[in-house]
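These notes are about the structure you will find just below.
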Amino acid sequence: MPKVILESHSKPTDSVFLQPWIKALIEDNSEHDQYHPSGHVIPSLTKQDLALPHMSPTILTNPCHFAKITKFYNVCDYKVYASIRDSSHQILVEFSQECVSNFERTHNCRITSETTNCLMIIGDADLVYVTNSRAMSHFKICLSNISSKEIVPVLNVNQATIFDIDQVGSLSTFPFVYKYL
């Protein structure tokens, strides 16, 4: 009898919670004025949602709350500059001072300490557009290698917590979404 591979098993995933949402989020908000932040592209979460994310229907039914931190680039003025990914793309992200402070008080550890490749819950996020020079100064990354555009979207996250502390890396590489815009 021939071996049958179901569509759900044709592409290996490292988490059932990670779904592709970054590219769609950018495309849905591309009509927005790029010089002003778009308001709450990822909805805010309540304290109950953040305290018990495994039991929150708000979190579990919205895939844009799930992300993995792929790399930390810089820490400046209590803001953390990093990149996150979904199941197919990466995007640059800025964790606000309030987000970093709340995360570190809740988890009794630095947000940059052993959280790379952990499954995170994010909320209350805006989409801001930054120039290549601002990205270079904050992220210490040259966007000309990633995107031909002069300004690129960056996710400004105001809420974050850990969903799964296991640091499961992936053998696959995940391109920045900027290549597809």
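Placement of Cβ uses the backbone N, Cα and C atoms for every residue, glycine included.
Features reported for this protein in Swiss-Prot:
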type	residues	note
MUTAGEN	LYS3 to Ala	Causes telomere shortening
MUTAGEN	TRP21 to Ala	Causes telomere shortening
MUTAGEN	LYS68 to Glu, Ser or Tyr	Causes telomere shortening
MUTAGEN	LYS71 to Ala or Glu	Causes telomere shortening, but does not impair interaction with the telomerase RNP
MUTAGEN	ASP86 to Ala	Causes progressive telomere shortening and cell senescence
MUTAGEN	ARG110 to Ala or Glu	Causes progressive telomere shortening and cell senescence, but does not impair interaction with the telomerase RNP
MUTAGEN	ASP164 to Ala or Arg	Causes telomere shortening, but does not impair interaction with the telomerase RNP
MUTAGEN	ASP166 to Ala	Reduces ability to dimerize and causes telomere shortening
Inset, instruction - Starting from each candidate's C-beta and looking 10 angstroms out, tell me which of the mutagenesis positions LYS68, LYS71, ARG110 has the most other C-beta atoms. - result: LYS68
Legend entry - Rounded to the nearest Å - Cα separation of LYS71 (mutagenesis position) and ASP86 (mutagenesis position): 13
Legend entry - Site of maximum Cβ density within 10 Å, from mutagenesis positions ASP86, ASP164, ASP166: ASP86
Inset, instruction - Please work out the number of neighbouring Cβ atoms within 10 Å of the Cβ of TRP21 (mutagenesis position), leaving out its own Cβ. - result: 20
Inset, instruction - Sort the mutagenesis positions TRP21, LYS68, ASP86, ARG110 by C-alpha distance from ASP164 (mutagenesis position) and give me just the closest. - result: LYS68
Inset, instruction - List, in sequence order, those mutagenesis positions among LYS68, ASP86, ARG110, ASP166 whose Cα sits within 10 Å of the Cα of TRP21 (mutagenesis position). - result: ASP86
Legend entry - Of the mutagenesis positions listed as LYS68, ASP86, ARG110, the one whose CA lies nearest the CA of ASP166 (mutagenesis position): LYS68
Inset, instruction - Taking only the Cα atoms, work out how far LYS68 (mutagenesis position) lies from ARG110 (mutagenesis position), in Å, as a whole number. - result: 16
Inset, instruction - To the nearest whole angstrom, state the Cα distance for the pair ARG110 (mutagenesis position) and ASP86 (mutagenesis position). - result: 22
Legend entry - Secondary-structure category, per DSSP, in which ARG110 (mutagenesis position) falls: coil
